[in-house]
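Annotated features, as they stand in Swiss-Prot:
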{"type": "MUTAGEN", "residues": "Pro702 to Gln", "note": "Abolishes interaction with Fkbp59"}
{"type": "MUTAGEN", "residues": "Pro709 to Gln", "note": "Abolishes interaction with Fkbp59"}
{"type": "MUTAGEN", "residues": "Trp713 to Gly", "note": "Disrupts Ca(2+) inflow through the channel. Calmodulin has little effect on Ca(2+) flow"}
{"type": "MUTAGEN", "residues": "Trp814 to Gly", "note": "Does not abolish Ca(2+) inflow through the channel. Calmodulin has no effect on initial rates"}
Amino acid sequence: MGRKKKLPTGVSSGVSHASSAPKSVGGCCVPLGLPQPLLLEEKKFLLAVERGDMPNVRRILQKALRHQHININCMDPLGRRALTLAIDNENLEMVELLVVMGVETKDALLHAINAEFVEAVELLLEHEELIYKEGEPYSWQKVDINTAMFAPDITPLMLAAHKNNFEILRILLDRGAAVPVPHDIRCGCEECVRLTAEDSLRHSLSRVNIYRALCSPSLICLTSNDPIITAFQLSWELRNLALTEQECKSEYMDLRRQCQKFAVDLLDQTRTSNELAIILNYDPQMSSYEPGDRMSLTRLVQAISYKQKKFVAHSNIQQLLSSIWYDGLPGFRRKSIVDKVICIAQVAVLFPLYCLIYMCAPNCRTGQLMRKPFMKFLIHASSYLFFLFILILVSQRADDDFVRIFGTTRMKKELAEQELRQRGQTPSKLELIVVMYVIGFVWEEVQEIFAVGMKSYLRNMWNFIDFLRNSLYVSVMCLRAFAYIQQATEIARDPQMAYIPREKWHDFDPQLIAEGLFAAANVFSALKLVHLFSINPHLGPLQISLGRMVIDIVKFFFIYTLVLFAFACGLNQLLWYFAALEKSKCYVLPGGEADWGSHGDSCMKWRRFGNLFESSQSLFWASFGMVGLDDFELSGIKSYTRFWGLLMFGSYSVINVIVLLNLLIAMMSNSYAMIDEHSDTEWKFARTKLWMSYFEDSATLPPPFNVLPSVKWVIRIFRKSSKTIDRQRSKKRKEQEQFSEYDNIMRSLVWRYVAAMHRKFENNPVSEDDINEVKSEINTMRYEMLEIFENSGMDVSSANKKERQPRPRRIKVWERRLMKGFQVAPVQNGCELDAFGNVNGQGEMQEIKVESIPSKPAKETAKERFQRVARTVLLQSTTHKWNVVLRAAKDSQIGRCTKNERKSLQNLGRAIEEAKRLIMLNPGCPSGRESPIRIEFEDEKTSTLLELLNQISAEISDSEKPKIRPIWRPPLKTVPARAMAANNTRSLTAPELKISRKSSPAPTPTPTPGVSHTALSQFRNRELPLCPSKLIANSAPSAPTAPPKKSAPTAPTPTYKPTTHAPFSVEGGNRENTRASDGVRSDNSNFDIHVVDLDEKGGHLGRDNVSDISSIASTSPQRPKHRN
């Protein structure tokens, strides 16, 4: 055979795992790209890396690089490579060794970042910089997408941001790494269109990953000059994304909460009022804040605009706002309730006097007091309460009652004449006061729009109520003016028109319409009073809940209206004719007037279902019990029609009354529960918005005093230009100083935040990962010490006498899966059936296989074509496949073993029979003796079975020859020839079960060219791991009269096909059959495992028979030396 072709990845073509077709192992079909079955040497390699065995890893890599017999870039069943295992264990020396020895890094950099292994990240970044070529993808981009642990769009910087690791982010940013800028979700550029067309899911997830990186607190701290405003903007942008892209709403909302929490955490680091004031008043467009100046609170206004409720409700900010709110009234919060009520009542009664004083002398003491936020609030609230009082007087016609009680005789006569003259009346004195208030309200809203802008104005829901209220009042004023002109014209033509009673007016007379709009405006005016409840801690949460419930009512109204309209259409179509009959009975008077006296019932019933609008009204009032079954007793109605009408009405009552109304109640209860859960935050946020409206430099005078000219208004006109010039000069002079001061404070906050994060991390309790890390470091140090001692000529065999170290459950599970050949692939459920429906013609399952669909032959008859089509349809049917599985399982609860497991099953049976036979040889053997054989790194089932059989054999041997003391043989230790002879003699009478390498009786090895005699003599009797099959087949003792077994034949050269590779089937061959040129030799069940060491010239020095997989972790074989 010629030499095998070497692949670029360091794997020979004969053992390449990247085959052109999926491989099937143990009934599993492994798809392309997924981890392929491993060779035994590859399993040993991964196991040595996981346990930190540097010497053996170094030897395996050297041998692999010279002979190309294994794939050093192999993966375990879960897709983890050697570098990944070393990174998970945070073994920097192992990572350096693997990188230096040429192991492909693949996505190891991402794994190191994910594990937050900073040293490995630095090493892998340097390695990536060395091997990267311009125009080619990076190492982590070359990983197969089927086995990649990370999404293709993930970059090192993005992953570090996801982990929020400040140190790794700093390293990457210092190197010039950058996070890609996300496109707008509505972006229509060529790149976005192409990515969406290729894979819309991947494009959407890529946007989520980018925003997850951008929301990292550490990344914001490192890249933003103003982390607080950056967090605000990201939070608001994520809110818009959540509303636009509903599919990823939960992810975006989680990121939004993360940004909000980061802003609050930064705010936690403020320590003085000066720091807090500078942060909240920073505005690049205005002059810097100085202690004692009026606070603009620009940052707080932005927080309210971005709805940062937790930031606004923070205790630091609330304390500062409280001090500003009650400025000018020292000690007010410490007063008793009675004193507070007296103080507020005094301001409420004297508010006109305060307003007049401010209009005349705005800079006096009283004028300065009125500019304080709390006093301004009390003045405005008192003025609004007085307006509501005027509305009550107008609605009750109090001016007429006052004339009747306190008026003179002439005034009473004029009042009587006005009552008779109902048309063409001018507004009363109280109505004129209302007009002045309305003008003041409109002017106040106009000033607010100019001050804050239209967008900010529309964000406040209470402004909508103000706008609606003002619109209604203005409409009333216009209609009253139009009605007065119209009526005055009519009276001028006919004076008797002024005495027409109101019941004779037209239905849509302008004055009647104005009165209706005036009543609606009064309702909104009274509701605006709820806004003042935000000040009170008890009524504030109720006011917020009311706002949420209004939103629920609006959402519920759409469904309710749909159901109402549907049933109204049906009932109107069914009962319109009979309603028309009732209407004809009602309107029987001359002129088409309704006869309410004689036919009052008909006049009521026809309106119920006379048209679509009346039907809708009837169903609406039916929700409140205002419509009954009597309304269906119409003239001439038939029983069938009446039945269908009642059935539809009953269905509407069930759906709308029982279901939908209860749904509305549940929605409102849920809204209140949400507010109650966060009542403190919600109330403080609502109260802060109310406070901020009085902190602003808005109109100090309330309506209607704000429309009257004052001294301050005149002074402001003449000083406007000079103030503008002073402000610009101040801005230019202090802009740099302001930025420097704010920047220093923000850096201090960031430093404190990072330091607090590190302290919190250091104070975390010790976890299981920390303990495992310590164990791994101790294990690695043990292997290094053993190698040093062995290279120094010391005997380290006694190190193997130590009992097996307990391993974490995670490591046990990983080792079991690795050695068992575990694969993440579906099992093919199918089998070959004979004509009688038996599996493989034997009535039992040998191996589950999928029968292939028959191919079309070159020439076939019509009959053959029909048979082929019918068989294809049968094989593709689900029923056939399920029946195949059922026949294969034979109605068994556990199924049958596969072909690869049959030999293990037979060996288990033989082991049970052999144990019984050994016990029957000497039933009185003592108990409690332990086996001198130690099996390491086997699965629990195999280790327990071997230990049990060894104990039985040892007890029988000790009971028959008590004077002969058994020799304990540690693993990887040379067994003397004299001990072997004693054992062979003992096996003739009472066989002792040993698990060791089979060798010829001759103690002296036969010279072999190219093989170190010293190495063979030193390691010829090292114990090898055996599975139960090899134990029974080769090492189990037989009866005294049974003929001795022949030695095992020499194993052929391996082909390394995973389909014939059986893990755990390891057996030592005869010494004369070993060759230094063979690394591993195997057949279906036997292996000879060797680790070849090379001298400096590349020649063979010797061959170490590694005992088992445990030798990698328990000790390191010494490099054999030449003997003279």
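From the backbone N, Cα and C atoms, a Cβ is placed for every residue, glycine too.
Quantities reported herein were computed from a predicted structural model and do not represent experimental measurements.
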Between Pro709 (mutagenesis position) and Pro702 (mutagenesis position), how far is it from one CA atom to the other, in Å?
13
Between the Cα atoms of Trp713 (mutagenesis position) and Pro702 (mutagenesis position), find the distance and write it as a whole number of Å.
14
Name the residues of the same chain, 6+ apart in sequence, whose Cβ is under 8 Å from the Cβ of Pro702 (mutagenesis position)?
Phe351, Cys355, Ile379, His380, Ser382, Ser383, Tyr384, Gly440
Counting across all protein chains present, how many other Cβ atoms fall within 10 Å of the Cβ of Trp713 (mutagenesis position)?
13
Cβ atoms near Pro709 (mutagenesis position) (within 10 Å, other residues, all chains):
8
